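Colleague: Here it is: the structure, laid out below.
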Amino acid sequence: MVHCAGCERPILDRFLLNVLDRAWHVKCVQCCECKCNLTEKCFSREGKLYCKNDFFRRFGTKCAGCAQGISPSDLVRRARSKVFHLNCFTCMMCNKQLSTGEELYIIDENKFVCKEDYLNNNNAAKENSFISVTGSDPSLSPESQDPLQDDAKDSESANVSDKEAGINENDDQNLGAKRRGPRTTIKAKQLETLKAAFAATPKPTRHIREQLAQETGLNMRVIQVWFQNRRSKERRMKQLSALGARRHAFFRSPRRMRPLVDRLEPGELIPNGPFAFYGDYQSEYYGPGSNYDFFPQGPPSSQAQTPVDLPFVPSSVPAGTPLGAMDHPIPGHHPSSDAQRFTDIMSHPPGDSPSPEPNLPGSMHSMSAEVFGQSPPFSSLSVNGGYGNHLSHPPEMNETAVW
């Protein structure tokens, strides 16, 4: 006797069905969900029989939008690795059904926003940022009691000015298609109250802000943002006024450049007269005063000295004359007296100063450092014809400047 796999009763009918290698009554082969008879094909799971629709609905791929099974006959859309019904693949803002190839933005892996709504919403959020506040910002929350924290956020929330917070009744007409965020309208009386409070206390505490909120009827966050913007505006005005004052002082009274020589005292970098800075030098061989005094007719009687008494070799170059070779005698100059003085200098004993070999034309005679110390700028004398007690003609003096 054959027993039915569904009802476990003996099969006495003329016909039977063989499903999953087991015998079934014809009336027992039915869907366990909808109780419909299965004649052509059936689906089995865990010993139970299902029709096609119920089987895919229960065990098939789930729709990521509605979490229901997807029938094989249903049209679906895929986004990333998820499958959606056509009715579930819509924009969450405008409920528009999205088509294949259309740009969209996915939120939370199972919600979609079309491109137009996303851009419009993003622009509106940026436009509303001047007055919108979040609870995560401690400087803008009503619970903030520290005025120093309020001042630290002045520059960040300085997007609202008194003009923006004033009365503006034509905002909706100027916005066009894009809707701007709501603006806080501050009336003239409320603005006067806030300005008076700002003049008294630029950084009000929470208690003062609560009193202002009760007096004006405005939100505490709006009052706090207004004070921050007002402080920022005052700082900007002070900076601009200080900059304008400095610029005005610079252009109105510029520094006048004076000549360099007029600002220097005599004896400084540029003294009176050429080469006068040598006059300040004193040593045991160079006395104070000018080293370039010249007397064409001989020194005055009061200043007449013999060459031996002179502390240095007199120079015949007047003050301010460029140094160079003196090849011609100066008019009015008596070479005999100068020759006599130079002869007396040259005629010292050999022990006092070394002498070059005699009778050598053009030989150089150097002054001894033991007698004259460090040689002055004109330390070499070239005399043609050697040295003698009397010079028959004016000596030609080649003077070499060493600087």
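From the backbone N, Cα and C atoms, a Cβ is placed for every residue, glycine too.
So, quick note: what you're seeing has the original residues, none of the substitutions.
Here's the feature list from Swiss-Prot:
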{"type": "DOMAIN", "residues": "4-54", "note": "domain 'LIM zinc-binding 1'"}
{"type": "DOMAIN", "residues": "63-117", "note": "domain 'LIM zinc-binding 2'"}
{"type": "MUTAGEN", "residues": "Cys88 to Gly", "note": "Disrupts ldb1-binding. Produces an active form; when associated with G-28"}
{"type": "MUTAGEN", "residues": "Ile223 to Pro", "note": "Fails to induce chrd"}
{"type": "MUTAGEN", "residues": "Tyr278 to Ala", "note": "Abolishes transcriptional activity and axis-inducing activity; when associated with A-281; A-285; A-286 and A-292"}
{"type": "MUTAGEN", "residues": "Tyr281 to Phe", "note": "No effect on axis-inducing activity; when associated with F-278; F-285; F-286 and F-292"}
{"type": "MUTAGEN", "residues": "Tyr281 to Ala", "note": "Abolishes transcriptional activity and axis-inducing activity; when associated with A-278; A-285; A-286 and A-292"}
{"type": "MUTAGEN", "residues": "Tyr285 to Ala", "note": "Abolishes transcriptional activity and axis-inducing activity; when associated with A-278; A-281; A-286 and A-292"}
{"type": "MUTAGEN", "residues": "Tyr286 to Ala", "note": "Abolishes transcriptional activity and axis-inducing activity; when associated with A-278; A-281; A-285 and A-292"}
{"type": "MUTAGEN", "residues": "Tyr292 to Ala", "note": "Abolishes transcriptional activity and axis-inducing activity; when associated with A-278; A-281; A-285 and A-286"}
{"type": "MUTAGEN", "residues": "Tyr292 to Phe", "note": "No effect on axis-inducing activity; when associated with F-278; F-281; F-285 and F-286"}
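Context for these features, please: burial, neighbours, distances.
Modeller: DSSP assigns Cys88 (mutagenesis position) to coil, not to a helix or a strand.
Under the DSSP three-state reduction, Ile223 (mutagenesis position) is assigned to helix. Long-range Cβ neighbours of Ile223 (mutagenesis position) (same chain, at least 6 residues apart, Cβ-Cβ under 8 Å): Leu194, Arg209, Leu212, Ala213, Thr216.
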